[in-house]
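> Have a look at the structure that comes next, please.
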Amino acid sequence: MVVSEVDIAKADPAAASHPLLLNGDATVAQKNPGSVAENNLCSQYEEKVRPCIDLIDSLRALGVEQDLALPAIAVIGDQSSGKSSVLEALSGVALPRGSGIVTRCPLVLKLKKLVNEDKWRGKVSYQDYEIEISDASEVEKEINKAQNAIAGEGMGISHELITLEISSRDVPDLTLIDLPGITRVAVGNQPADIGYKIKTLIKKYIQRQETISLVVVPSNVDIATTEALSMAQEVDPEGDRTIGILTKPDLVDKGTEDKVVDVVRNLVFHLKKGYMIVKCRGQQEIQDQLSLSEALQREKIFFENHPYFRDLLEEGKATVPCLAEKLTSELITHICKSLPLLENQIKETHQRITEELQKYGVDIPEDENEKMFFLIDKVNAFNQDITALMQGEETVGEEDIRLFTRLRHEFHKWSTIIENNFQEGHKILSRKIQKFENQYRGRELPGFVNYRTFETIVKQQIKALEEPAVDMLHTVTDMVRLAFTDVSIKNFEEFFNLHRTAKSKIEDIRAEQEREGEKLIRLHFQMEQIVYCQDQVYRGALQKVREKELEEEKKKKSWDFGAFQSSSATDSSMEEIFQHLMAYHQEASKRISSHIPLIIQFFMLQTYGQQLQKAMLQLLQDKDTYSWLLKERSDTSDKRKFLKERLARLTQARRRLAQFPG
């Protein structure tokens, strides 16, 4: 269940219009009428707000953001826009300051409001390092140390996160991501491409639909010229997820105050989430060591007494406490909207990573006996896939075709070749029969069939099929070889020595079986030079041919033997030979069209597959080669480890989402 926006609105103490309640001033609550009701509101607020933020923070701590975008507020601004001052005012601690690039790594600022404690606690964590801080004055030093460790001690930047957690009664419940200030040109010892690098880092965050961009802009500049707002508009042209923060209102030129008011009231550059205006410590106040709490008091007095800006204070659009309330409310609403989609994304990604991890198998055992069993499993899986190919039962994708189906297609083409061969022969019989009759006729009287003429024609037509049969053998062999190689890739791809060994055996056995298959095919065609058919079979075929011709004669669609019409005796002899040829062709084509595919299947699928399976099993005989055969590609174990880490993160994320009390 996800916390609804209505629930958040009901529980939001901002509705009570007591900014100090956010900062934990219990005495003010006691003095105000209706303080009990307000305290109840605070309690409800804590029950709903903190779990939402903690959930997202815990997912970010797990590293889920490496896999999916999480709801966040990213703070961006040009250099010297007052971005650091705003974050200091919200967090109550001093952050790194100075000239040039101060924020050199994304800083995740986790603020946690303590209700019944006065003790301040802090923690800085990055990479595998973590340090607890008990004094707020130590924060700046630790952040600088973290940035130097990650990005070096120069002026470079890094995409690696630093996390600063602050728990205090004086901070709001809020998590922000502070990004480096935008710079246009490199100065001093900054890298020449520093501006491009910073913009790339910022875009990485703000282009995500899950990110609210908090754009910090000085009040004394033309808002349309600021790089930060321009970048936000580029990725969020409708301004749906952008909040504008105006700073330095005390530096606004006289006579331009009304323009600033128009900006804050969303009349100049429209943003759906609107604008806020704040006054933080100036440089002189920092040098004078003005405390942050005192700065908040001065800010309130400034807006209360300002002739133009006091209305903005009354409208809840001014001061840091109002900003804190707005940001917390926006973040919680944003999280609530994002949670259902986030849960689905985590589920889908978890499933995809699980499937991908299965392709990489399990880690290779260290123990020699375990290696043997591991290799046995691998070889057995390979052999089972080969058996499935041999039996035409392999699993294929929606767009793929089984090997046996493709072989059937080749065998069907072979039948067509045979049919076309005989049909083409029938077309030219009228010329050849007369030639053979004149060449081979012996003592027989006209009208008698010359057997040698018949035999010679049969032999020539069948002999013409020998090379197409051998061509089909080579075609099928390549198809089977590729299919077997694909099985090797599927099972052994990550083990390059095992895959290479399997490929070598696939090739060696292919060559041997192809030679044997071709030898038997050519032997078959040698046997086909013996003109033979069982008597009863041949008589039946001849009878059918004659019956068909009689039927065609009745329909006056008899064959045209134009060249032989001058002699009725010759016509009779030629018709007789033609009938015998037709009868023999029918029976021979049945024999050849089935027998040649049988030979090919036997040698190039069944025996080929069986010999390959035996050869792979023989690998198990030499224990000394186990380690060599199971040597993985250099990136395989790294990829498996990476996927396991992702899967572990996503598994924990799913568990935490399932346990979320909302």
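Any Cβ shown, glycine's included, is placed from N, Cα and C.
For all the noted positions, this structure keeps the original residue and models no substitution.
OK, Swiss-Prot features for this one:
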DOMAIN    67-340  domain 'Dynamin-type G'
BINDING   77-84, 178-182, 247-250  GTP binding site
MUTAGEN   SER81 to Cys  No effect on GTP-binding, nor on viral infection
MUTAGEN   LYS83 to Met  Loss of GTP-binding. Loss of protection against viral infection
MUTAGEN   LYS83 to Ala  Loss of GTP-binding. Loss of potentiation of TRPC6 activity. Loss of protection against viral infection
MUTAGEN   THR103 to Ala  Loss of GTP-binding. Loss of potentiation of TRPC6 activity. Loss of protection against viral infection
MUTAGEN   LYS554 to Glu  Strong liposome-binding reduction
MUTAGEN   LYS555 to Glu  Strong liposome-binding reduction
MUTAGEN   LYS556 to Glu  Strong liposome-binding reduction
DOMAIN    574-662  domain 'GED'
MUTAGEN   LEU612 to Lys  Loss of GTP-hydrolysis. No effect on GTP-binding, nor on potentiation of TRPC6 activity
MUTAGEN   GLU632 to Ala  Reduced antiviral activity
MUTAGEN   ARG640 to Ala  Fails to sequester viral nucleoproteins, no antiviral activity
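Distances, neighbours, how buried they are, the whole picture for these features please.
Within its own chain, SER81 (mutagenesis position) has GLY181, VAL216, VAL217, PRO218, THR226, ALA228, THR247 as residues 6 or more apart in sequence whose C-beta sits under 8 angstroms from its own.
In the three-state DSSP scheme, SER81 (mutagenesis position) falls into the coil class.
For LYS83 (mutagenesis position), the same-chain residues that are 6 or more apart in sequence and have a Cβ closer than 8 Å to its Cβ are VAL75, ILE76, GLY77, THR103, ASP178, GLY181, VAL216, THR247.
Taking all protein chains in view, 9 other C-beta atoms sit within 10 angstroms of the C-beta of LYS554 (mutagenesis position).
Around the Cβ of LYS555 (mutagenesis position), the number of neighbouring Cβ atoms within 10 Å comes to 7. Secondary structure from DSSP puts LYS555 (mutagenesis position) in coil.
Looking only at the domain 'GED' (574-662), the predicted model's pLDDT averages out at 89.
According to its DSSP assignment, LEU612 (mutagenesis position) is helical.
Taking Cβ-Cβ distances under 8 Å and a sequence separation of 6 or more, the neighbours of GLU632 (mutagenesis position) in its chain are ILE364, GLU494, PHE495, PHE496.
Taking Cβ-Cβ distances under 8 Å and a sequence separation of 6 or more, the neighbours of ARG640 (mutagenesis position) in its chain are LEU357, TYR360, GLY361, ASP363.
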> Nearest by CA distance to ILE182 (GTP binding site): which of the mutagenesis positions is it, out of LYS554, LYS555, LEU612?
LEU612
> What is the three-state DSSP composition of the domain 'GED' (574-662), stated as helix, strand and coil residue counts?
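Final tally across the stretch: 79 helix, 0 strand, 10 coil.
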> Using C-alpha positions only, work out which of the mutagenesis positions LYS554, LYS555, LEU612 is nearest to SER80 (GTP binding site).
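When the Cα distances are compared, LEU612 comes out closest.
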> Relative to the Cα of PRO249 (GTP binding site), which of the mutagenesis positions LYS554, LYS555, LEU612 has the closest Cα?
LEU612
> In Å, rounded, how far does the Cα of LYS555 (mutagenesis position) sit from the Cα of LEU612 (mutagenesis position)?
59
> Determine, from DSSP, whether PRO249 (GTP binding site) sits in helix, strand or coil.
helix
> I'd like to know which of these recorded positions, SER80, THR103, is least surrounded, judged by other CB atoms within 10 A.
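Checked SER80, THR103; of these recorded positions, fewest Cβ neighbours within 10 Å: SER80.
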> Can you name the residues of this chain that are 6 or more positions from LEU179 (GTP binding site) yet have a C-beta less than 8 Å from its C-beta?
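Result: ALA74, VAL75, ILE76, THR103, PRO106, LEU201, ILE202, TYR205.
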